[in-house]
Amino acid sequence: MPSAHSVKLRPLEREDLRYVHQLDNNASVMRYWFEEPYEAFVELSDLYDKHIHDQSERRFVVECDGEKAGLVELVEINHVHRRAEFQIIISPEYQGKGLATRAAKLAMDYGFTVLNLYKLYLIVDKENEKAIHIYRKLGFSVEGELMHEFFINGQYRNAIRMCIFQHQYLAEHKTPGQTLLKPTAQ
């Protein structure tokens, strides 16, 4: 697993859009994302411009030893209800090395301690066993199953909604006197 010092999050910048575009257009990366792979770069640029000051989302680039290794996003941030949707993509060459767990913890620390969110939730394909295993390891629990939620490759797919609450996360990952890891983008 990458060391604590080799993994960090930083805010998504315009210069990162080519990297994001490569991830978005990789069918193996996007197969569990319930979205069509393949979007035009101009569409991605327009989305970036439209949402650059949107307070309902925080998007981070995951870096491992200074190299771009994935994306972590807190989207649909609702400050009244103190919740957000958690999303993560790790580049194929960095998968299986514990990076998703490290990056997720950094984003969760940010969500629960900086944004003071009460709840993080996610939607995952029921058949994505690797992701579900990682999410359970991080403390997420199943809230329910969404039947025939997404139409992908000619068939409907079920999804699982999972969540974790601030008090659960802090009890598991913060001890008295310990400083939580923070993304560099505070």
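The backbone N, Cα and C atoms fix where each Cβ goes, and this holds for glycine too.
Sequence annotations record features per position, and here Swiss-Prot assigns Mg(2+) binding site to E35, E76 based on experimental evidence. Cβ neighbours of E76 (Mg(2+) binding site) (same chain, under 8 Å, six or more residues apart in sequence): S56, E57, R83, A84, E85.
Marked as spermidine binding site by Swiss-Prot on the basis of similarity to another entry: E35, E43. Taking Cβ-Cβ distances under 8 Å and a sequence separation of 6 or more, E43 (spermidine binding site) has no neighbours in its chain.
Around Y135 (mutagenesis position), the C-beta neighbours below 8 angstroms that are at least 6 residues distant in the chain are L122, V124, M162. Per Swiss-Prot, acetyl-CoA binding site is recorded for 88-90, 95-101, 128-137, and the stated evidence type is similarity to another entry.
Residues annotated as domain 'N-acetyltransferase' in Swiss-Prot: 7-167.
Y135 (mutagenesis position) falls within a helix when secondary structure is assigned with DSSP. In Swiss-Prot, a published mutagenesis experiment is listed as Y135 to S, annotated Loss of activity with spermine as substrate.
What Swiss-Prot notes for the published mutagenesis of Y135 to A is this: 300-fold decrease in activity with spermine as substrate. Retains the ability to inhibit PrprA activity.
Here the residue is the original one, but Swiss-Prot notes a mutagenesis experiment at this spot, Y135 to C or F: 100-fold decrease in activity with spermine as substrate.
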On a simple 10 Å Cβ count over all chains shown, which one of the binding-site residues I88, G98, K130, H133 is most densely packed? I88
The correct three-state DSSP answer for G98 (acetyl-CoA binding site) is coil
Within the predicted model, mean pLDDT of the domain 'N-acetyltransferase' (7-167): 90
Going by DSSP, is E43 (spermidine binding site) part of a helix, a strand, or coil? helix
